[in-house]
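According to Swiss-Prot, the protein carries these features:
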type	residues	note
DOMAIN	21-117	domain 'SH2'
MUTAGEN	Arg47 to Ala	Does not affect the ability to inhibit PKB activity
MUTAGEN	Asp608 to Ala	Abolishes both enzyme activity and ability to inhibit PKB activity
MUTAGEN	Cys690 to Ala	Induces little effect
MUTAGEN	Arg692 to Ala	Still partially active
MUTAGEN	Tyr987 to Phe	Does not affect the ability to inhibit PKB activity
DOMAIN	1195-1257	domain 'SAM'
MUTAGEN	Asp1222 to Ala	Abolishes interaction with EPHA2 SAM domain
MUTAGEN	Phe1226 to Ala or Leu	Abolishes interaction with EPHA2 SAM domain
Amino acid sequence: MASVCGTPSPGGALGSPAPAWYHRDLSRAAAEELLARAGRDGSFLVRDSESVAGAFALCVLYQKHVHTYRILPDGEDFLAVQTSQGVPVRRFQTLGELIGLYAQPNQGLVCALLLPVEGEREPDPPDDRDASDVEDEKPPLPPRSGSTSISAPVGPSSPLPTPETPTTPAAESTPNGLSTVSHEYLKGSYGLDLEAVRGGASNLPHLTRTLVTSCRRLHSEVDKVLSGLEILSKVFDQQSSPMVTRLLQQQSLPQTGEQELESLVLKLSVLKDFLSGIQKKALKALQDMSSTAPPAPLQPSIRKAKTIPVQAFEVKLDVTLGDLTKIGKSQKFTLSVDVEGGRLVLLRRQRDSQEDWTTFTHDRIRQLIKSQRVQNKLGVVFEKEKDRTQRKDFIFVSARKREAFCQLLQLMKNRHSKQDEPDMISVFIGTWNMGSVPPPKNVTSWFTSKGLGKALDEVTVTIPHDIYVFGTQENSVGDREWLDLLRGGLKELTDLDYRPIAMQSLWNIKVAVLVKPEHENRISHVSTSSVKTGIANTLGNKGAVGVSFMFNGTSFGFVNCHLTSGNEKTTRRNQNYLDILRLLSLGDRQLSAFDISLRFTHLFWFGDLNYRLDMDIQEILNYISRREFEPLLRVDQLNLEREKHKVFLRFSEEEISFPPTYRYERGSRDTYAWHKQKPTGVRTNVPSWCDRILWKSYPETHIICNSYGCTDDIVTSDHSPVFGTFEVGVTSQFISKKGLSKTSDQAYIEFESIEAIVKTASRTKFFIEFYSTCLEEYKKSFENDAQSSDNINFLKVQWSSRQLPTLKPILADIEYLQDQHLLLTVKSMDGYESYGECVVALKSMIGSTAQQFLTFLSHRGEETGNIRGSMKVRVPTERLGTRERLYEWISIDKDDTGAKSKVPSVSRGSQEHRSGSRKPASTETSCPLSKLFEEPEKPPPTGRPPAPPRAVPREEPLNPRLKSEGTSEQEGVAAPPPKNSFNNPAYYVLEGVPHQLLPLEPPSLARAPLPPATKNKVAITVPAPQLGRHRTPRVGEGSSSDEDSGGTLPPPDFPPPPLPDSAIFLPPNLDPLSMPVVRGRSGGEARGPPPPKAHPRPPLPPGTSPASTFLGEVASGDDRSCSVLQMAKTLSEVDYAPGPGRSALLPNPLELQPPRGPSDYGRPLSFPPPRIRESIQEDLAEEAPCPQGGRASGLGEAGMGAWLRAIGLERYEEGLVHNGWDDLEFLSDITEEDLEEAGVQDPAHKRLLLDTLQLSK
């Protein structure tokens, strides 16, 4: 490779450091930031190219813009700046020569290279090596051959540590954490070895001498341990070979340096064999000596049968107050689930001790509907006759029992499905820092997700998962022995012989993946990789290991990491994460332009992340003793760094409801050992959630976390094992029944326009690359045909349809295309480097009319902008057939007012996806937008505000006919049209509008007539956000499971920045007149959502606009990562021309945004889950049309206010409307709890309201 300054490597030789202007691993975004800080024309730096290995990028600042020039090596290793055609090429031997020439004026660059820009070099604290690269003290164990722990360095005055020369803390610290012995070699003897090699020497005598000197103490320690182990081995095995004796005898003979090293390696190998075999020898000897049968294990575990026994659940029938009056008391049922037989038996006990039972086969159970408000309530829809259903609502003993019942029914459906390939699998993720101690004999609680936090119910713990992934750190067990231990434990637990798919190790960091035997042939494209993140990313005991594979048509990635320790090492942990993200080589090689967070349908990231709590130790212990975890989660470093968008951008994590897993006293889970003796003194290790499991999934995919907790009975380590179980939707290797697509039978992906706002000071041209598994090869667009900038740090680039390619999927079937995703990367024309990547789901883009999309751009783990566009996926009519997925069977009833409120949708069966006809039809109903999403406020940097009490809003029914016909036992009611819903905050589809960006209605549009609703058009209802802690995404009853039961949970970051004026569209079915009326303080009326109950946005200073406030936030603080994209809102002043049938633009969203509330930290760092309700109505023409501009029910807030005034309780109108009780027709279902949530606390007032409603029935 060409050199930087006459040295063999770009960074220069070790003896001659690289010049200040050269930055080896600097990213493009970081380079632009350094140049922006320099601020003077002619400032420059050189970094490695991100697009071409071995090439460089010269970045120059001129007139506040960054200009990038590629420096490419030729076949003779000469360097040259890439030039336009016809310009003569100048070649240089080194980068130093090249920079020297271009430092002169008029050499062809935009300006001369005047001011070299150096990187930021933050000095490490004196105890850096001690805190970062050596973990907690371990119990006395023999050294292991696999250990790579760095021994403590010594001072310069003592090259060899001896017992007579104690080291001092001052002598412990050395540059870069390297020992003084190594440092002295690099300074002096390295040159002598170099000269010897140039002279033809085949060995390195000085390096050998250095290694022998460094390992002399290790020699003696290994000899002692080997001698003791040999004696112990002979006790149990008389035939043991006297290997150690021979080794010690050989050592007494004079040896050269190389012979000493070979002897040490041999000893370590013998030591490894001794340690791995001595337990087996001892067990065999003791068993032979025993006259009775071999003793049973200390904690015997019962072998589980392969079949799942019938499970019974005690429930009560949930009925309305009127029905309860007729019946006399609530009826008790026993629900018996026979998974193997595919039956559900409802057993009702009669008063005369007789029993009445009804049996439903699996195919007659049409849907499960989870209540959002009552966590232990479940609605079950049964098929009584053809196309006629009956719903019963049951109250379980606990929410955990309800979840167990749902899992068993889901398993029953899966087991008896007629599909050849599964739609859904279960995945177990486990992470454990073992503390360099062998595991105990019994780790069943870890395998079965039993312990503290969100654990599985006893009924479901024995159900085997499809995939088990075990990540361990400081695991001293050998790879083969560890794999055998895992397989043996699973065999004993499940009677299944799980097959190992992959095992990857880095030092003592290991990841093992095992799958059910039946899935072995469904696994393909297995890949493994590892990354070191220790000293200089080469030494130490920290890093990551990863495994990836395809399960049929779904890609999975698993990363197990061990990051830098120490309370104060947050920045280094962040860098560890970014290094792993960039360097871990997993997945499809064709996707090398994307980091691993975008290469997989589902990516799981777990391990000992080592993020700590920023709080006084006594406060932490007090909160833990009271089991108050919310205040601790607010100061959790990982949550705070995710909030700043520093790490794990848009990853998800389940709610933490278990105590910190580190640092316990070994042998107990009752005491935290927070004092630790280090060579540099006593160190405080506060209890922390070091061990975590996070995940990131593509938009519009299905994933639910069923458990997340830690064990409380495994005490050998100072960490508790952590477990998480997931229900994951998968796709099959699709085979079209109609064969390959012909020219006349081809699907097309067509783009009308794309616009991106990119964080950059460059003004180059850009193009887009499109990748997808549904394409034969990746495609490129032409360069953008328009660009503009109103801010020096951002650039808006636009492509029209002429610049964008038409993509042709390899298969045209909708069942195949609705599971596909499109990866986009925005690249520059000058350096072909990526400025941002994203993923878009095709599912919501299918249809004959163009749909809008909006999502984030990110690069190397950093948010770099956003991108939006208009596209459609055209599918031939004869290939529109689709089927229901198993995970669409369970939904959430977020408008849970009892069984009368709605009729759930039933299984779609052989429903056809009819999105091709989207033309206006005046006879169809229009369903208004009843609530606007309230965007959360950016929290202060010092901590997170407490979440206010949550209130479950009411959503307006989409179908007026269903309101009057729904009953608790809906016999004789035909099933309504099926509904479909997509909910993924990492990607927004709302007729082109991200839900939280919808503005309040402008006065100019207050009386504007609406376009008529369209056939099969998506009807949307966006209720007010849930700001409290939550476990389950709040979604609508009857929706598809993409939203209802885990369609990719909210990402752990803030909502995207509001787009410029042109970004906001009014959905065609938005009725301005149906917006809730909120009375302001002045007594006037304003249409839009009611203001939040608490934490309003603080008033702005006089003369300050919202835009200037955001810009001020950027300028005032050093950490600009949270607000950098918010600056992009000032860029676009050009209208984004809507296509045919699309609505007009709205005024500036900066003036129309609803007030922000506090961020939701229930699921750490996830903003309040959006609830976009999209129902594809197939038979809307049959419904009674609503009057133009009127409410679907015919009764609005006006009727509510008149009724309240009539009984003298008008004071509660605002509270009731704010909580969704804005319709008299549904007010009859209100309960005392609902009234309290709406602010009715007076018992007499509550009684009056309920009695009046009862009489009105």
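Numbering starts at 1 and runs along the chain as displayed.
Positions of Cβ are set from backbone N, Cα and C atoms, glycine also.
Annotated features taken from Swiss-Prot, shown on the structure.
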| residue | record | DSSP (3 states) |
| --- | --- | --- |
| Arg47 | mutagenesis position | strand |
| Asp608 | mutagenesis position | strand |
| Cys690 | mutagenesis position | coil |
| Asp1222 | mutagenesis position | coil |
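Taking only the Cα positions, the spacing between Phe1226 (mutagenesis position) and Cys690 (mutagenesis position) is 48 angstrom. Among the mutagenesis positions Arg47, Arg692, Asp1222, the ones whose Cα sits within 10 Å of the Cα of Asp608 (mutagenesis position) are Arg692.
For Cys690 (mutagenesis position), the count of additional Cβ atoms within 10 Å of its Cβ stands at 29 [all protein chains shown]. Cβ-based neighbour count (10 Å, all protein chains) for Arg47 (mutagenesis position) stands at 22. Shown for the domain 'SH2' (21-117): DSSP residue counts in helix, strand and coil, namely 19 helix, 31 strand, 47 coil. Note: the CA-CA distance between Arg47 (mutagenesis position) and Asp1222 (mutagenesis position) rounds to 60 Å. Among the mutagenesis positions Asp608, Asp1222, Phe1226, the residue whose Cβ has the fewest other Cβ atoms within 10 Å is Phe1226.
Sequence-distant contacts of Arg692 (mutagenesis position), defined by Cβ-Cβ distance under 8 angstroms and a gap of at least six in the same chain, are Thr431, Phe606, Gly607, Leu609, Tyr611, Leu638, Glu653, Val722.
For Cys690 (mutagenesis position) paired with Asp1222 (mutagenesis position), the C-alpha to C-alpha distance reads 46 Å.
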